[in-house]
Amino acid sequence: MSQNNEMHPRNPYRNKPPDFKALAVEYPEFRKFCQYVSNGKVTFDFKKDAAVRCLTQTLLKKDFNLDVEIPPGHLVPRVPQKLNYCLLIDDLLKANKLTKNVIGIDIGTGTSCIHALIGARQFNWKFIATDGDEKSVRVAHENVAKNGLSSSICVVHVNPDVKTVLMDVVNTIPDTDYAFCMCNPPFFEKGNGDDKFCEDISSSTETYSNRVASEFRTAPHSATFASSAELFVDGGEVAFVNRIIDDSVLLRDRIKIYTTMIGRKSSLKPLQNRLQRFGDDVKIMISVLNQGKTKRWMLAWTFSKSVSLTTIDRPISFQCPKPGLTRLMQEISILNGRLRQEDTLAIVAEFKCVTWTNQRARKRAKAILSESSIKKAKWNFSNVACQVAFGAGDGKDSYTDAGNFVSSESIPTNNLNAWDNASQAYFPLPNGEVPGPIIRIRIQVFSEDSYDSISFELISGSKQHLHQLVQYLKNLICR
């Protein structure tokens with residue numbers, strides 16, 4: 001069953017999977033692996049290694065303007081999955097305000113160098129990308145160069161027989177601190193992956209494929225070809241990640257956030273238990289990476305006391321009739337919100353004051369102010385006391401310059417001897433201080449055939465304000 005709806009909320013493939021028909025029209029090489037069926041739709045042959053490789057190259061070109069070479073017989077990365085991983089790291093960096101001069105380490109970058117290429121292109125990160133295979137390093141270096149990212153990504157060959165994974169790389173540049181490291185380790189222990197991968201005898205190099213090697217397995221949905229080094233390692237992924245943990249104990253906060261992708265759920269427990277032995281010195285987080293028919297996990301840990309790995313709140317979202325973005329921007333403008341483009345995926349809205357609550361009281365106050373002075377005097381007359389303390393200054397509202405006194409009204413209650421009295425007053429700020437936004441949110445709109453899906457993510461401010469605002473906008477836009 002597809003898990004696309006559980007992808008990272010900022011992943012554009014979540015609500016808009018690749019349009020094979022449009023890709024076939026635009027890219028002749030991709031068209032070779034497509035077939036038109038009677039209902040006018042296009043089917044794609046996922047069972048061919050060349051087809052899967054072409055799909056990845058096409059998506060990288062169209063959606064990220066990346067021209068990437070992936071040699072036959074090497075692992076073909078799935079773009080939505082890799083973007084999910086990068087977005088989770090981006091969440092952690094933003095939550096900890098680690099967004100300037102970000103330098104990361106990609107362990108086992110592979111021929112595609114996809115983590116570093118997406119990170120540099122999409123998030124403006126810098127990378128040291130390492131690999132123990134000389135061919136992978138050579139091809140990765142060529143991919144970086146032809147995409148004009150040599151100033152952002154340095155591809156380094158490391159000795160695969162050395163036990164340490166990070167120490168040599170980090171100590172090469174002693175005065176540099178790294179924001180994060182990331183890794184997609186080989187999943188299988190040597191000799192234990194034979195039920196899922198068999199050697200491809202048609203290949204001139206040592207290549208393995210996930211073609212059916214056992215009568216007890218069903219045929220895979222998508223072809224996977226890879227070299228031995230990309231699939232197998234002594235001790236499997238648990239042993240490999242333990243080597244990263246060993247280095248992290250020595251490096252401590254030279255790397256702020258250590259992360260790795262985990263391919264098998266059974267690997268999480270022993271790794272988590274190992275990290276928990278360090279007690280309060282370490283913070284741990286496990287996140288799920290959902291995409292297509294595949295589930296992976298991200299294990300993150302830190303020794304830095306200033307870094308928080310608490311679970312990041314998932315954005316709130318709702319669906320509405322088209323054009324959702326146009327109506328959303330109109331309503332935010334009415335609420336005196338300020339919009340700016342953050343990147344190709346999101347816009348940011350800022351509000352200096354809460355203008356979306358107590359709408360009935362606001363409408364009543366506005367109606368009172370628009371009435372004639374005689375009616376207003378009659379309406380306001382009641383035998384109650386009201387005291388309003390005015391601030392010192394020029395008498396202007398610090399947010400809207402509308403004056404520091406807005407309204408005072410008395411409202412009858414069920415008790416004949418009691419009235420509810422509501423007063424609203426604004427006070428100017430001393431010394432001409434300009435307040436910052438009380439809430440900042442990241443908004444992303446995904447377009448479907450008949451509706452738009454709008455996602456809201458809290459950047460700063462109150463969660464209560466976020467929920468109030470989203471509910472207010474939903475009531476207006478979805479009706």
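Please read every residue number as a count from 1 along the shown chain.
Using the three backbone atoms N, Cα and C, a Cβ is placed for every residue, glycine included.
Original residues throughout; no substitutions modelled.
Small disclaimer: the values here were computed from a predicted structure and weren't measured.
Swiss-Prot lists Lys82, Gly108, Asp131, Thr164, Asn184 with the feature S-adenosyl-L-methionine binding site, giving similarity to another entry as the kind of evidence. Under mutagenesis, Swiss-Prot gives Gly110 to Arg with this note: In oj32; at 25 degrees Celsius animals are either sterile or maternal-effect lethal and display a protruding vulva phenotype. Enhanced nuclear proliferation defects in germ cells in a weak loss of function dhc-1 (js319) mutant background. Quoting Swiss-Prot on the mutagenesis of Gly263 to Asp: In g38; at 25 degrees Celsius animals are either sterile or maternal-effect lethal and display a protruding vulva phenotype. Enhanced nuclear proliferation defects in germ cells in a weak loss of function dhc-1 (js319) mutant background. Looking at Swiss-Prot, you'll find the mutagenesis Asn421 to Ala noted as follows: Reduces binding to dlc-1. Abolishes binding to dlc-1, and reduces nuclear accumulation of mett-10; when associated with A-420; A-423 and A-424. Blocks nuclear entry, and results in cytoplasmic localization of the mutant mett-10 protein; when associated with 361-A--A-367 DEL; A-420; A-423 and A-424. Swiss-Prot lists Ser423 to Ala among its mutagenesis entries, and the accompanying note reads: Reduces binding to dlc-1. Abolishes binding to dlc-1, and reduces nuclear accumulation of mett-10; when associated with A-420; A-421 and A-424. Blocks nuclear entry, and results in cytoplasmic localization of the mutant mett-10 protein; when associated with 361-A--A-367 DEL; A-420; A-421 and A-424. Mutagenesis annotation in Swiss-Prot: Gln424 to Ala, described as Reduces binding to dlc-1. Abolishes binding to dlc-1, and reduces nuclear accumulation of mett-10; when associated with A-420; A-421 and A-423. Blocks nuclear entry, and results in cytoplasmic localization of the mutant mett-10 protein; when associated with 361-A--A-367 DEL; A-420; A-421 and A-423; the structure shown retains the original residue. Swiss-Prot gives this note for the published mutagenesis Tyr426 to Ala: Does not affect dlc-1 binding. Swiss-Prot lists Phe427 to Ala among its mutagenesis entries, and the accompanying note reads: Does not affect dlc-1 binding.
Sequence features, as recorded in Swiss-Prot, placed on the structure.
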residue	record	contacts (Cβ under 8 Å, 6+ apart)
Lys82	S-adenosyl-L-methionine binding site	Ile114, His115, Ile118
Gly108	S-adenosyl-L-methionine binding site	Thr130, Asp131, Gly132, Cys183, Asn184, Pro185, Pro186
Thr164	S-adenosyl-L-methionine binding site	Arg243, Asp246, Asp247
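Cβ neighbour counts within 10 Å, taken over all protein chains shown, single out Gly110 as the most crowded of the mutagenesis positions Gly110, Gly263. For Gly263 (mutagenesis position) paired with Gly110 (mutagenesis position), the C-alpha to C-alpha distance reads 17 Å. Under DSSP, Asp131 (S-adenosyl-L-methionine binding site) is assigned to a strand (E or B) in the three-state scheme.
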